[in-house]
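Undergrad: Pasting the relevant annotations from Swiss-Prot:
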type	residues	note
ACT_SITE	Tyr120	active site, O-(5'-phospho-DNA)-tyrosine intermediate
DOMAIN	31-494	domain 'Topo IIA-type catalytic'
MUTAGEN	Ser80 to Leu	Confers resistance to quinolones. No effect on catalytic activity
MUTAGEN	Glu84 to Pro	Confers resistance to quinolones
MUTAGEN	Glu84 to Lys	Strongly reduced enzyme activity. Increases stability of covalent reaction intermediate with DNA. Confers resistance to quinolones
Amino acid sequence: MSDMAERLALHEFTENAYLNYSMYVIMDRALPFIGDGLKPVQRRIVYAMSELGLNASAKFKKSARTVGDVLGKYHPHGDSACYEAMVLMAQPFSYRYPLVDGQGNWGAPDDPKSFAAMRYTESRLSKYSELLLSELGQGTADWVPNFDGTLQEPKMLPARLPNILLNGTTGIAVGMATDIPPHNLREVAQAAIALIDQPKTTLDQLLDIVQGPDYPTEAEIITSRAEIRKIYENGRGSVRMRAVWKKEDGAVVISALPHQVSGARVLEQIAAQMRNKKLPMVDDLRDESDHENPTRLVIVPRSNRVDMDQVMNHLFATTDLEKSYRINLNMIGLDGRPAVKNLLEILSEWLVFRRDTVRRRLNYRLEKVLKRLHILEGLLVAFLNIDEVIEIIRNEDEPKPALMSRFGLTETQAEAILELKLRHLAKLEEMKIRGEQSELEKERDQLQGILASERKMNNLLKKELQADAQAYGDDRRSPLQEREEAKAMSEHDMLPSEPVTIVLSQMGWVRSAKGHDIDAPGLNYKAGDSFKAAVKGKSNQPVVFVDSTGRSYAIDPITLPSARGQGEPLTGKLTLPPGATVDHMLMESDDQKLLMASDAGYGFVCTFNDLVARNRAGKALITLPENAHVMPPVVIEDASDMLLAITQAGRMLMFPVSDLPQLSKGKGNKIINIPSAEAARGEDGLAQLYVLPPQSTLTIHVGKRKIKLRPEELQKVTGERGRRGTLMRGLQRIDRVEIDSPRRASSGDSEE
């Protein structure tokens, strides 16, 4: 083995190699520098374009020319990656304040990567790039050798505004990433000025000025102020953006989409839901975007009755019409280390950078002024002694030392005198020199005054920030509008709300008819079959069936066959226990209270929603004692209503319905006491249940007789829940009861 070879453990070599690569990616590729807000490739593109003379007023040049210069001189990487970085800086929908002014196809909001090849597009720097470049040749930047040591490039650009916040950036390094959102130039400049005026400004005071991110789109930022504050306090978090829409001629028109969201992609997402019958209330989609309206997506509902606010809320939850953006304010600070910083730290550190840049610029200018004044002093000496100077120049072999010794000049002054042209020896030149000297002396005093006074330095910083904010600033584009979180609609919510009548036959066949004006008994039934029950409701309400074992089932009316046919057997849609039959059917609002009871005399109160079970096997709703049956469910209109229970033997008991417990399932509590021996022999049992308002009058039908019971007479049957009840004379076999209520005039008969 050669003596030149170095022996190194593999783990040590790989560890060092990976660490070096990681540091390179972090420091020299993925993360921006706080001073100018640029990654190295962006900085090199901007600098190379300025070196090519491609300023905002220059003629456009082929982008390939710029990319070639960047790769050949400063950035030895792939041309496609370099060009893509350049494209991003030119896209007004990607960058809040583009650095490159492009001509040709530079991509579209719908497809940012649809840009033409670099041999076709042309580019130059935008006016905004002056904020990064205008002070470059004024001693403000540190210079470093390029990759092959043949050229010098700036280590950072002397940004006049906090570009790190204005344009933001994203990048993935090794073990860390950055996601800095763009901000409004005027807001950030104003915040920086506030920090100069009052270095102890708090984060809350800054957030009164900087409202939040400002993306290059008119879509709304819907994140709450409290969450935005937390993001700027910790340097991490996320914001949500939501599309802007309005109603126009019954349709929804979307006029602004979240940042980097494609309108075509959104339409695809909505169309996919329509194909899958997830949006039955939407009839049509159109993209009417053009040059005048860059974003105009139209959603047409099926009818004017559709609640488009609810539909849009669903679309916000299920499509890119609402999008979340990660924020991670990770950047390379002035100390050369990557760190996540909060808003106060970013602006404070940038002001340190800016103050240093301005100080360097002023010192550079002061040095130039002092050099020129020094030369002007020498020239004045020459003009005052012009004849002697000419004689020395004509007669001396070495005129420079002679001039220096005769007039006490420095080498620089003597050199300047010797370089004077004869025409500059005119009398008027002396006046010009004295005028220039006077102006430069004023400038020198001014520069020295600023450099010596912190107050004057602060005033200069503020004045420059204000001037740049006025020249380059614009109004906020992304409004902040705090909104509630969007929720996707359930399948139940999506169903159209139309009146329907559900019809059940004796043999358990079911069908759905549109409308409520249906003659259910007069419909066509199978041979040997006939009408059993009908309920009216809306097509987006579930219809509930209760079987003879006390189980409940729910079906959406939209899944039922049309009433034009004879329907379908319920057993094809539900799995009933062996021997069970469907006894009751009902449709109510979700929170409607119902009385569920068995003829054994037990019952409880529940809501309609407690009955809903969308699985085929249903749910155990009411627990039945042996040989007991389910009573028809009774609607409870008001908590103050009374419950009237009537047994087969004619015993009556009335008590407040509120005495019964509210359960979601179970046996319930005893309504009326029925002796077990009589119940077993079938001699007695709960026969009828009525819920009636207080002060109701009853008309009881016994055979052909009608007996009226007024409120005061009903007091005789009022008692505690669970008692035996009262057997009133002549009322042993009650056929039916009519309720005459001061509040409700309709019949209280609950049977189907």
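The backbone N, Cα and C atoms fix where each Cβ goes, glycine too.
None of the noted substitutions appears here; every position holds its original residue.
Computed from a predicted structure; not experimentally measured.
Thinking about packing and proximity, how do these listed features fit into the structure?
TA: Secondary structure at Tyr120 (active site, O-(5'-phospho-DNA)-tyrosine intermediate), as computed by DSSP, is coil. Cβ neighbour count for Tyr120 (active site, O-(5'-phospho-DNA)-tyrosine intermediate) (all protein chains, 10 Å cutoff from its Cβ): 12.
Annotation for Ser80 (mutagenesis position): no spatial neighbours, criterion Cβ-Cβ under 8 Å with sequence separation of six or more. DSSP classifies Ser80 (mutagenesis position) as helix under the three-state reduction.
Counting only same-chain residues six or more apart in sequence, none has a Cβ lying under 8 angstroms from the Cβ of Glu84 (mutagenesis position).
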Undergrad: Give the mean pLDDT for the domain 'Topo IIA-type catalytic' (31-494) on the 0 to 100 scale.
TA: 93
